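Straight from Swiss-Prot, the features:
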MUTAGEN   Ser153 to Ala  Loss of catalytic activity
ACT_SITE  Ser153  active site, proton donor
MUTAGEN   Cys157 to Ala  Strongly decreased catalytic activity
BINDING   Cys157, Asp158, Pro159, Asp160, His161, Lys175  substrate binding site
MUTAGEN   Asp158 to Asn  Slightly decreased catalytic activity
MUTAGEN   His161 to Ala  Strongly decreased catalytic activity
MUTAGEN   Phe162 to Pro  Slightly decreased catalytic activity
MUTAGEN   Met166 to Leu  No effect on catalytic activity
Amino acid sequence: MADSSKKLTVLLSGASGLTGSLAFKKLKERSDKFEVRGLVRSEASKQKLGGGDEIFIGDISDPKTLEPAMEGIDALIILTSAIPRMKPTEEFTAEMISGGRSEDVIDASFSGPMPEFYYDEGQYPEQVDWIGQKNQIDTAKKMGVKHIVLVGSMGGCDPDHFLNHMGNGNILIWKRKAEQYLADSGVPYTIIRAGGLDNKAGGVRELLVAKDDVLLPTENGFIARADVAEACVQALEIEEVKNKAFDLGSKPEGVGEATKDFKALFSQVTTPF
């Protein structure tokens, strides 16, 4: 367990994202345990989180801009990710998709013909999920950070996974490359490979850990963003999950018992990668 007499100073990158904002809120609510900072890439995103001094603006493609945010931190949670955007169609109008962000319309419960996707200039998976994450890992190591929690994705065992075909971005391939880089970095780490994300309430499902995408073909291959956020926060304090990597899914709501004991959950994880 972390030293309970000292607050952990934690930087969360991607703090204004759908999952990142949930994790940021959870950390802020536990001010007895954590001093939290957020890293975002624009003033608009900073204002979205309240605009306080604890919100830093940085560019993950430029390591020098990351150093002020990482000065003096104990831990880093990486929740940055390239975002595939949806091309408008008759079924999904531009108004519906709010500028084309796929996550606002399509989540793990979506079924139907998959529309076309693209990535914004400079925001391709290679740039964000590989180079951007590598820059964060390198800077954190340089600054003496003691623990990095990286949120990845299930599906990395299958090069032909449909997510890789979105915008021809090979997103899972680049994510897995960053995961391996972190595991080899020498910095204590926790890699959480989340299943299909949905926006339902957290704290109501039984969470499951596994490896090698075994949960993906089943109804247990999905998870609420709020539960991923909670797992990130819990991983900061549970020693047993350091230098471990695992898939994270959940049973359907109403099946099993809601997970409350994260130490018991994480004790099931045995794989370093």
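From the backbone N, Cα and C atoms, a Cβ is placed for every residue, glycine too.
Here the CA atom of Lys175 (substrate binding site) lies 12 Å from the CA atom of Asp158 (mutagenesis position). Around the Cβ of His161 (mutagenesis position), 19 further Cβ atoms fall within 10 Å across all displayed protein chains. In three-state terms derived from DSSP, Pro159 (substrate binding site) belongs to neither a helical nor a strand segment and is classed as coil. Close to Cys157 (mutagenesis position) in the fold, though at least 6 residues off in sequence, lie Asp212, Asp213, each with a CB less than 8 Å from its CB. For the recorded positions given as Asp158, Asp160, the lowest number of other CB atoms within 10 Å of the residue's CB is seen at Asp160. Residues Cys157, Asp158, Pro159, Asp160, His161, Lys175 are listed as the substrate binders, and the farthest two of them sit 14 Å apart at their Cα atoms.
Around the Cβ of Phe162 (mutagenesis position), 10 further Cβ atoms fall within 10 Å across all displayed protein chains. For the pair formed by Asp160 (substrate binding site) and Met166 (mutagenesis position), distance between Cα atoms is given as 11 Å, rounded to the nearest Å. Around the Cβ of Ser153 (mutagenesis position), the number of neighbouring Cβ atoms within 10 Å comes to 22. In this structure, the recorded positions under consideration are Pro159, Met166, Lys175, and the one with the smallest number of other Cβ atoms within 10 Å of its Cβ is Pro159. Among the mutagenesis positions His161, Phe162, Met166, no residue is found with its Cα located within 10 Å of the Cα of Lys175 (substrate binding site).
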